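As structure tokens, the structure follows; a few thoughts come after it.
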Amino acid sequence: MKRVSQMTALAMALGLACASSWAAELAKPLTLDQLQQQNGKAIDTRPSAFYNGWPQTLNGPSGHELAALNLSASWLDKMSTEQLNAWIKQHNLKTDAPVALYGNDKDVDAVKTRLQKAGLTHISILSDALSEPSRLQKLPHFEQLVYPQWLHDLQQGKEVTAKPAGDWKVIEAAWGAPKLYLISHIPGADYIDTNEVESEPLWNKVSDEQLKAMLAKHGIRHDTTVILYGRDVYAAARVAQIMLYAGVKDVRLLDGGWQTWSDAGLPVERGTPPKVKAEPDFGVKIPAQPQLMLDMEQARGLLHRQDASLVSIRSWPEFIGTTSGYSYIKPKGEIAGARWGHAGSDSTHMEDFHNPDGTMRSADDITAMWKAWNIKPEQQVSFYCGTGWRASETFMYARAMGWKNVSVYDGGWYEWSSDPKNPVATGERGPDSSK
């Protein structure tokens, strides 16, 4: 009898384990209303471009479900178990709380499998996902962050969403000679050396006359759509932000830069930059948008205000003064009264703003990160870093998010620290330090 009872108990235990597994596999689909009633969370498994607002088909729905998180299946091979667990913790997902996935079957299955391995037990399908366009959320200006297939389709002459209104150009931006460009670049792309838009001693933007000459050289008018990309996104963003300051109306970034194009397996070419017909008539006075670039006194005027934020886009070690972040910048510290807007692990990384594939993190994540330091969309906000690259990338993201009164303090820490009379802060501190 004892042997029988042991076998029975084992069978029951195995049955319960299987039932638990099947429950996870076959959780009943939920509508968005049902999910919200259970205080659950929706997870969008599509690439971030579609989450942000790009329709997957020409006339398809645009955006993501209300309060949905984005965990793209395409990121999973770039996320370790520890990174996924950190993502789950950051978004406050409980192992026994319901989550509902949506996307194509393959992506949903891949994300479900990883979440199950991470310990989530109540995973279902969002049965009415993307069925009501009126309730979908999206970046106000998602079109300013293009994705590889969209750009390829544009180059092929296909109909695309948010098509440029007139002439358009694709340009790679990087510092120095086009070494990597020569080996492989997006077909038809021009090349801009960042030395054409900024110069020593402080690496501030060049004069307006020099900007005019640079734009003419590359055949750019104020009404030319310019699509920029870089091996480093912030190099392209630096050029993009300066072009907007000059007056180019429609400037876009390839979200994630060159790496996303390469990962997509799209065509490339090699060789020198193409010959470009000069365009001497920019069409408007430069700068057409001077408010996008602040000088030191204008930046100083934003400090210690509740209706404004001067925002440091530097790593935490830079912010607290343990490193300057640059071999050529000796002073350490931060502008006293500046608010920390996050950046990355050091002066050459921007992980705090990137998904695992290098694309922009969700607007909800970025907004929450900034809100903790009293950086809000209704304020006048100016970003700075060491010399302008990281600040420019952040500016482009804020612009896509619909923040209306944003700019870059061009001189940044390099300029500020060069004047010993300017107040400097060091050491560990929190948001209250900027009041």
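Yeah, the Cβs are placed from backbone N, Cα and C, and that goes for glycine too.
Nothing has been swapped: the model has the original residues at all the noted spots.
According to Swiss-Prot, the protein carries these features:
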- 36-138: domain 'Rhodanese 1' (DOMAIN)
- 164-270: domain 'Rhodanese 2' (DOMAIN)
- 304-425: domain 'Rhodanese 3' (DOMAIN)
- Cys385 to Ala: Loss of activity (MUTAGEN)
- Cys385: active site, cysteine persulfide intermediate (ACT_SITE)
DSSP-assigned states of the domain 'Rhodanese 1' (36-138) in counts, ordered helix, strand, coil: 39 helix, 16 strand, 48 coil
All-chain count of other Cβ atoms within 10 Å of Cys385 (mutagenesis position): 29
Structural state census, the domain 'Rhodanese 2' (164-270) (DSSP three-state): 38 helix, 26 strand, 43 coil
Composition by DSSP (helix, strand, coil) of residues within the domain 'Rhodanese 3' (304-425): 35 helix, 22 strand, 65 coil
Across the domain 'Rhodanese 1' (36-138), average pLDDT on the 0 to 100 scale: 97
